[in-house]
Amino acid sequence: MTCCEGWTSCNGFSLLVLLLLGVVLNAIPLIVSLVEEDQFSQNPISCFEWWFPGIIGAGLMAIPATTMSLTARKRACCNNRTGMFLSSLFSVITVIGALYCMLISIQALLKGPLMCNSPSNSNANCEFSLKNISDIHPESFNLQWFFNDSCAPPTGFNKPTSNDTMASGWRASSFHFDSEENKHRLIHFSVFLGLLLVGILEVLFGLSQIVIGFLGCLCGVSKRRSQIV
């Protein structure tokens, strides 16, 4: 087995695990909404799970590269130069899907759950448009909706000081499922942080398979031993 085949096998199994993890993470808020309200879209935790970053971005778009990487490994049906090339080509789709998953996850972590932005907590306030991704600014990525005691907009006119923010950050360790708001914040933060990590790892494995696939196509794969009768 050449190093290209071994690395392709590693990439294939890693992408398979990340693919399944992305689908499961994306499904968590959908299932919670179904269990709570007996409807999928009546009062969602956030708008962003309906962009399906884990099911489509990290899931469906990673299937071609995952399948070809697993079939291009040693003793598999596509263990040849063509299989290596196709695994590299399909990995481009994986990288695009992973980047989509990352961008949606970053936007979700920036905005917070729907309860923090809309008192009605209704999907009528969801705007499904990719142009919102261009509005991401690093200075606004402070996760105050998660670290503050409450993510509801303040009623007073006093701006929170840095000491108040730090104190709220220390109090965040006392999060429990004692209210619907805390539950939505914890689920939202955990799901989209997990999807962000899944997207980052899929980008790394996808880029590595692009390189390894081209090397395997150029250098060839190990020959199968002829069967002795």
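Glycine is treated like the rest: Cβ placed from N, Cα and C.
Just so you know, the substitutions we noted aren't modelled in this structure.
Within the same chain, residues at least six positions away from Asn26 (mutagenesis position) with a Cβ under 8 Å of its Cβ are Glu49, Phe52, Pro53, Gly54, Ile55, Ala58, Gly59, Val191, Leu195. Look at Asn26 (mutagenesis position): DSSP puts it in a helix. Recorded in Swiss-Prot as a mutagenesis result, Asn26 to Leu carries the remark: Inverts transmembrane topology.
Listed in Swiss-Prot is the mutagenesis experiment Asn80 to Gln, annotated as follows: No effect on glycosylation upon ceramide treatment. The number of other CB atoms found within 10 A of the CB of Asn80 (mutagenesis position), across every protein chain shown, is 15.
Looking at Swiss-Prot, you'll find the mutagenesis Asn132 to Gln noted as follows: Reduces glycosylation upon ceramide treatment. Abolishes glycosylation upon ceramide treatment; when associated with Q-132 and Q-163.
Its Cβ placed at the centre, Asn148 (mutagenesis position) has 20 other Cβ atoms within 10 Å. According to Swiss-Prot, the mutagenesis experiment Asn148 to Gln carries this note: Reduces glycosylation upon ceramide treatment. Abolishes glycosylation upon ceramide treatment; when associated with Q-132 and Q-163.
According to Swiss-Prot, the mutagenesis experiment Asn163 to Gln carries this note: Reduces glycosylation upon ceramide treatment. Abolishes glycosylation upon ceramide treatment; when associated with Q-132 and Q-148.
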